[in-house]
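Novice: The following feature annotations were taken from Swiss-Prot:
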type     : residues                                                                                                       : note
MUTAGEN  : Asp30 to Tyr                                                                                                   : No effect on flg22 induced FLS2-BAK1 heterodimerization
MUTAGEN  : Leu46 to Glu                                                                                                   : Loss of binding to BRI1 and loss of kinase activity
BINDING  : Trp59, Phe60, His61, Val62                                                                                     : brassinolide binding site
MUTAGEN  : Phe144 to Ala                                                                                                  : Loss of flg22 induced FLS2-BAK1 heterodimerization
DOMAIN   : 289-576                                                                                                        : domain 'Protein kinase'
MUTAGEN  : Ser290 to Asp                                                                                                  : Normal interaction with BIR2
BINDING  : Leu295, Gly296, Arg297, Gly298, Gly299, Phe300, Gly301, Lys302, Val303, Lys317, Pro364, Tyr365, Met366, Lys418 : ATP binding site
MUTAGEN  : Thr312 to Asp                                                                                                  : Reduced interaction with BIR2
MUTAGEN  : Lys317 to Glu                                                                                                  : Loss of kinase activity and loss of interaction with hopAB2/AvrPtoB, but no effect on the binding to the FHA domain of KAPP. Reduced interaction with BIR2
MUTAGEN  : Asp416 to Ala                                                                                                  : Loss of phosphorylation
ACT_SITE : Asp416                                                                                                         : active site, proton acceptor
MUTAGEN  : Asn421 to Ala                                                                                                  : Loss of phosphorylation
MUTAGEN  : Thr446 to Ala or Asp                                                                                           : No effect. Reduced interaction with BIR2. Loss of kinase activity; when associated with D-449 and D-450
MUTAGEN  : Thr450 to Ala or Asp                                                                                           : Loss of interaction with hopAB2/AvrPtoB and loss of phosphorylation. Reduced interaction with BIR2. Loss of kinase activity; when associated with A-446 and D-449
MUTAGEN  : Val452 to Asp                                                                                                  : Strongly decreased kinase activity and loss of interaction with hopAB2/AvrPtoB
MUTAGEN  : Ile456 to Asp                                                                                                  : Loss of kinase activity and loss of interaction with hopAB2/AvrPtoB
MUTAGEN  : Thr546 to Ala                                                                                                  : 60% decrease of binding to the FHA domain of KAPP
Amino acid sequence: MERRLMIPCFFWLILVLDLVLRVSGNAEGDALSALKNSLADPNKVLQSWDATLVTPCTWFHVTCNSDNSVTRVDLGNANLSGQLVMQLGQLPNLQYLELYSNNITGTIPEQLGNLTELVSLDLYLNNLSGPIPSTLGRLKKLRFLRLNNNSLSGEIPRSLTAVLTLQVLDLSNNPLTGDIPVNGSFSLFTPISFANTKLTPLPASPPPPISPTPPSPAGSNRITGAIAGGVAAGAALLFAVPAIALAWWRRKKPQDHFFDVPAEEDPEVHLGQLKRFSLRELQVASDNFSNKNILGRGGFGKVYKGRLADGTLVAVKRLKEERTQGGELQFQTEVEMISMAVHRNLLRLRGFCMTPTERLLVYPYMANGSVASCLRERPESQPPLDWPKRQRIALGSARGLAYLHDHCDPKIIHRDVKAANILLDEEFEAVVGDFGLAKLMDYKDTHVTTAVRGTIGHIAPEYLSTGKSSEKTDVFGYGVMLLELITGQRAFDLARLANDDDVMLLDWVKGLLKEKKLEALVDVDLQGNYKDEEVEQLIQVALLCTQSSPMERPKMSEVVRMLEGDGLAERWEEWQKEEMFRQDFNYPTHHPAVSGWIIGDSTSQIENEYPSGPR
């Protein structure tokens, strides 16, 4: 009898525990479900948001921590419309709320002020209206606040000045009114953060007072004038010869040499969150740009490791392009625009140095180097990149590039996407570097740039033939970078000729796929520790990105969705059908079609005569 009673009690205990787990686990899921129900989703981006699941951690575009608590919601550029909901304030561990570039209307909920862990709030390029909630001043960890290109009105809440962690602020293109705060965190921001609003412009700094010169007798003036004239003549003779000699020496010296100037000619100022360093400060940090501190060199110049006075490690990129007169203001403007591109997967520009003869950019130091160095130049004591890390690198770098293409105004085309330009932070998170430099180095040109900047093996065929780059140029380079991640090999390697293989990595991979040799192309350092289906999916994304026609390549935002598991199968099936049609009717090849891998011949033939800049 007792045993019979124990069974139903045990059964009910399980049900109660299950109910408790579901209720606690679904608290955050309910908040996100409320958001889903408030939004129109024509592209079915939120289709996986199933409210019956225990937690939302398996949903697309949602990231959780090890405790199954939501830390990130990525719904930028998702073609969503509707309104935000107050339940968003019930995500206690949320760090990133990315809802930019949609058609969201209504007001910003005051409850967002409850998100005390929030680091980034990106609601720009929507149609939000009403005031900026003063409750956002509670977000003491907020670093990035971008509300630009909406219809927000009213005054800027003074509570925001107390958010001392704030590094990036963009309130531009909103009908905001009133005064711009100048205290607290707002003391760092420049007019670019408040452009095209109805805010009262910041007052210009008054010029320093000029001390009046006391009058002197006429006779004294004549004597003083005579003495001054004699001194001036003597000084002219004294400095004429050295000045002529210096001018002659500069003309004879190669134009790509750098001249050091005193730090006094480059006073330290701040441009928003961007610091302007003195040349002397960077000379000391890098031991006068010593060769022993060189981290790398490439088409834009050399990169030096440096240690600032406070002990912070930095990477100093010393640009090598010839300078032209009058380009300082444009260079400074471009640098500030680059600094506004802030994303978890983009290398943050910390500061710069500009003198009449020098252009230097200062970045955080990345202790784990680049993907290329981890794949091919790691010391024996360092373990190879495992497969999960490579997957994270693929997704992180795609997110960074998608941000450059879709959410920077004007958009930034990288023009040299490769493993050497994907850096790794302390957690081996991918950080895209060297973006914006191609345009920065062309700042003195007033015409369309036709010089091809890039690296052999990564250059898209249309960019090579026309000199015109686009987002799809970057997509091609990204696809080749994925193949580097999978194979561990270089995009262009003459050593493959020894085995009668293609020197171009893309062609080599296609050849192996046609021969059904999938295992032969996977990096041997992985030692078989990967899932075949995951490798195949990453190869599929790479091949879609490296199609000959730029029109047929996906956008980087589409690549992100495919890597997150949304739409790859359909896109791949469609491409396979098109390839089969081409091979059957238009472009017969010597290779038989392989079931599951129908690969067309590469058309990206790049001659060796084109310059390459290994980084």
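Glycine too: its Cβ is placed from the backbone N, Cα and C atoms.
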Novice: Taking every residue in the domain 'Protein kinase' (289-576), what is their average pLDDT?
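Specialist: Looking only at the domain 'Protein kinase' (289-576), pLDDT averages out to 84.
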Novice: Is Val303 (ATP binding site) helix, strand or coil when read with DSSP?
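Specialist: For Val303 (ATP binding site) - judged by DSSP and reduced to three states - the answer is strand.
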Novice: By the DSSP assignment reduced to helix, strand and coil, which category contains Asn421 (mutagenesis position)?
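Specialist: It is helical.
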Novice: Give me the sequence-ordered set of same-chain residues, not including Trp59, Phe60, His61, Val62, with a C-beta within 8 angstroms of the centroid of the brassinolide site's C-beta atoms.
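Specialist: Here the nearby residues are Leu46, Ser48, Trp49, Pro56, Thr58, Thr63, Val73, Asp74, Glu564.
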Novice: Any idea what the Cα distance is from Val303 (ATP binding site) over to His61 (brassinolide binding site), rounded to a whole Å?
Specialist: 36
Novice: Going along the chain, which residues six or more apart from Met366 (ATP binding site) have their CB under 8 A from its CB?
Specialist: Ala315, Leu347, Leu423, Leu424, Asp425, Val431, Gly433
Novice: Report, in whole Å, the straight Cα-to-Cα distance of Pro364 (ATP binding site) from Phe144 (mutagenesis position).
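Specialist: Pair distance, Cα basis, whole Å: 17 Å.
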Novice: So among Phe60, Ser290, Lys317, Asn421, Thr546, all listed as recorded positions, which is physically nearest to Gly301 (ATP binding site)? Use the C-alpha atoms.
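Specialist: Closest by Cα: Lys317.
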Novice: Can you tell me the three-state DSSP label for Trp59 (brassinolide binding site)?
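Specialist: The residue in question, Trp59 (brassinolide binding site), is coil (DSSP, three-state).
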Novice: Of the binding-site residues Trp59, Phe60, His61, Arg297, Pro364, which one has its Cα closest to the Cα of Thr312 (mutagenesis position)?
Specialist: Pro364
Novice: Among the recorded positions Asp30, Arg297, Asp416, Asn421, Ile456, Thr546, which ones place their C-alpha within 10 angstroms of the C-alpha of Leu46 (mutagenesis position)?
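Specialist: Final answer: none.
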Novice: Near Phe60 (brassinolide binding site) in space, meaning Cα within 10 angstroms, which of the recorded positions do we find among Arg297, Pro364, Ile456, Thr546?
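Specialist: Cα within 10 Å of Phe60 (brassinolide binding site): none.
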Novice: Quick one: of the binding-site residues His61, Val62, Pro364, which has its CA closest to the CA of Asp416 (mutagenesis position)?
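Specialist: For Asp416 (mutagenesis position), the spatially nearest of the binding-site residues is Pro364.
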Novice: Give the number of CB atoms, excluding that of Phe60 (brassinolide binding site) itself, located within 10 Å of its CB.
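Specialist: Other Cβ atoms found within 10 Å: 15.
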